[in-house]
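> My questions all concern the structure below.
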Amino acid sequence: MRAGRVRPLRASDMKKDVRILLVGEPRVGKTSLIMSLVSEEFPEEVPPRAEEITIPADVTPERVPTHIVDYSEAEQSDEQLHQEISQANVICIVYAVNNKHSIDKVTSRWIPLINERTDKDSRLPLILVGNKSDLVEYSSMETILPIMNQYTEIETCVECSAKNLKNISELFYYAQKAVLHPTGPLYCPEEKEMKPACIKALTRIFKISDQDNDGTLNDAELNFFQRICFNTPLAPQALEDVKNVVRKHLSDGVADSGLTLRGFLFLHTLFIQRGRHETTWTVLRRFGYDDDLDLTPEYLFPLLKIPPDCTTELNHHAYLFLQSTFDKHDLDRDCALSPDELKDLFQVFPYIPWGPDVNNTVCTNESGWITYQGFLSQWTLTTYLDVQRCLEYLGYLGYSILTEQESQASAITVTRDKKIDLQKKQTQRNVFRCNVIGVKGCGKTGVLQSLLGRNLMRQKKIRDDHKSYYAINTVYVYGQEKYLLLHDISESEFLTEAEIVCDVVCLVYDVTNPKSFEYCARIFKQHFMDSRIPCLIVAAKSDLHEVKQEHSVSPTDFCRKHKMPPPQAFTCNTADAPSKDIFVKLTTMAMYPHVTQADLKSSTFWLRASFGATVFAVVGFAMYRALLKQR
């Protein structure tokens, strides 16, 4: 895989700023706490309310601007208080440790008031602040702990003294931390265990990081994980120390010197229990999660500009990544993914993205399992037809993390405008779309399935509800490997704009149906006669008795009149895989739309293209077998 720079935490990974509101009964020391923080000394004269204070990002531990807001019952109305509550990211409820009345008001007034004014679905963290600890020789924690256990929104409790400057900076650090690294989404204090959503997210992270898919993180994988998350590797002794901590508490936390999933989850539970939530949050955010433990839109759908008349393809680095992904899950090394292997691959997805139609869109083995070539073909198809979905899928697989790229947009090549290709009479594209047009029952499905090497016998086994309107496979033209994407266009009187857009058209008629060719001729005249899109007419079911077509001109004369190659005889009723000649011709026409019709009619032109395909198919098979031996 390509090495690159580590992606820093993006602005979207954490809140852009933190707004802290201090509330509590009069004279508990709210204003004094703020002024002591700012001036680093206890104020002799304290105003009724401190002005809003902004602490710049460069002086806070988390490098996030922080706004501290004071509340004064004497100066502000209930409406203003409600507005401040709605704007706050975290609220510090201040009480005086020497004033039982102010402690009682925490539960009788402040927590109910805050809960009434906040959305039930959005969790607003609370910090309980016991001020004036310099005035007593005892702690209020015995009284406060039951309150903390009752209200899960309470992140922590801090006892401090504005007069002695005790725990002042810690108080605001904990408040900031409660916003940026909240405990609530991660951990359930009552159960003393991580929440299901957190376990699910960390399990996905573990599976992505387990690059050899052996169920453990070995030293190399742990070091890579440490480096991409924290920008620093772990020393060998530090790695061993971590594993020893796990061994001490879990019998199955370490296996074969590697950290198991249970061990990985235990470590994060330990971080959270010891107040090191930021460690777990750093990992979660590095892998694309937001505060609700959902993958962010910025992570799944990075910006990718696609100008008109341009297409999207996977680049070389993306194919290398997908090859390694396939290898990771092809446990039996048969160059195909069984249903269980495919299910294992998709465990890092929130849903199974491929339906049964995919098995009839790409190449499969005799068992109907997607082959290595079929796997790459399906990704190629998704990239071409729906690049946003491709970005999403690559995001689930952790592409940007494992390849150390800014985002999965780096996996995509946006081709140049097709008009430039026509002007320069050459193309850099590797994927070509062919729309297959004809009346229902003319043999279009046979054409699509033949691209995948399936004869009529295999096609008859396809269930109607598993049928696909697409087929994609590689085709060699002049020694170059290209992808040909066939799209079965449903029969209709007029084609839509989307059904016309393609690189080449395959007009299919049934030689046994006298009314079949008329539709092809009509569609050609309506949409393609004056366009620059090359067309090829295919005479399907050519193994059967041919009847005369009920059209004013025969298919052969029609092709001659419109300077097209002659009709191509085609059948999928063969003992072995059907001939790929028409697919070489279609791909060649898509690659060289500027080639004259005289050249297209030339047998030597097609012979050169087909010869390159044959040679490279043989070479490709030899290389494939060599790869199999290596694996």
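Including glycine, each Cβ sits where the backbone N, Cα and C put it.
None of the noted substitutions appears here; every position holds its original residue.
From Swiss-Prot, here are the annotated features:
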- LYS105 to Arg: Abolishes acetylation (MUTAGEN)
- 197-232: domain 'EF-hand 1' (DOMAIN)
- 429-592: domain 'Miro 2' (DOMAIN)
- GLY441: Mg(2+) 2 binding site (BINDING)
- GLY441, CYS442, GLY443, LYS444, THR445, GLY446, LYS460, LYS541, ASP543, THR571, CYS572: GTP 2 binding site (BINDING)
- LYS525 to Arg: Does not affect acetylation (MUTAGEN)
- LYS629 to Arg: Does not affect acetylation (MUTAGEN)
> Using Cα coordinates, what distance in whole Å links ASP543 (GTP 2 binding site) and the residue listed as 'Mg(2+) 2 binding site'?
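Per the Cα atoms, ASP543 (GTP 2 binding site) and the residue listed as 'Mg(2+) 2 binding site' stand 16 Å apart.
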> So if I measure Cβ to Cβ from LYS105 (mutagenesis position) and keep only same-chain residues at least 6 apart in sequence, which ones fall under 8 Å?
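When sequence neighbours closer than 6 are ignored, LYS105 (mutagenesis position) has GLY24, GLU25, TYR95 within Cβ distance under 8 Å.
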> Across the whole of the domain 'Miro 2' (429-592), what does the mean pLDDT come to? Round it, please.
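For the domain 'Miro 2' (429-592), the model's average pLDDT rounds to 95.
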> Three states by DSSP: which one describes LYS460 (GTP 2 binding site)?
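Once the DSSP labels are grouped into three classes, LYS460 (GTP 2 binding site) ends up as coil.
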> Counting all other Cβ atoms within 10 Å across every protein chain shown, which of the recorded positions LYS460, LYS525 scores highest?
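Most Cβ neighbours within 10 Å: LYS525.
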> Would you kindly give the Cα-Cα distance separating CYS572 (GTP 2 binding site) and the residue listed as 'Mg(2+) 2 binding site', rounded to the nearest Å?
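Answer for this pair: 14 Å between alpha carbons.
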> Find the shortest Cα-Cα separation between LYS525 (mutagenesis position) and the binding-site residues GLY443, THR445, LYS460, and name the residue that gives it.
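Sorting the binding-site residues by distance from LYS525 (mutagenesis position), the top entry is GLY443.
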> Once the chains shown are all counted, how many other Cβ atoms turn up within 10 Å of the Cβ of THR445 (GTP 2 binding site)?
21
> Per DSSP, LYS525 (mutagenesis position) is which: helix, strand or coil?
helix
> Can you see whether DSSP assigns GLY443 (GTP 2 binding site) to helix, strand or coil?
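Note: GLY443 (GTP 2 binding site) is coil by DSSP, not helix or strand.
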> Summarise the domain 'EF-hand 1' (197-232) by DSSP state, stating how many residues are helix, strand and coil.
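Helix, strand and coil residues of the domain 'EF-hand 1' (197-232) number 25 helix, 2 strand, 9 coil.
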> Please state how far apart, in Å and to a whole number, the two most distant Cα atoms are among GLY441, CYS442, GLY443, LYS444, THR445, GLY446, LYS460, LYS541, ASP543, THR571, CYS572, the recorded GTP 2-binding residues.
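Answer in Å: the longest Cα-Cα distance is 17.
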> Might you list, by sequence position, any residue in that chain lying six or more from GLY443 (GTP 2 binding site) with a Cβ less than 8 Å away from its Cβ?
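In sequence order, the residues whose Cβ lies under 8 Å from that of GLY443 (GTP 2 binding site) (at least 6 apart) are VAL508, ASP510, ALA540, LYS541, PHE570, CYS572.
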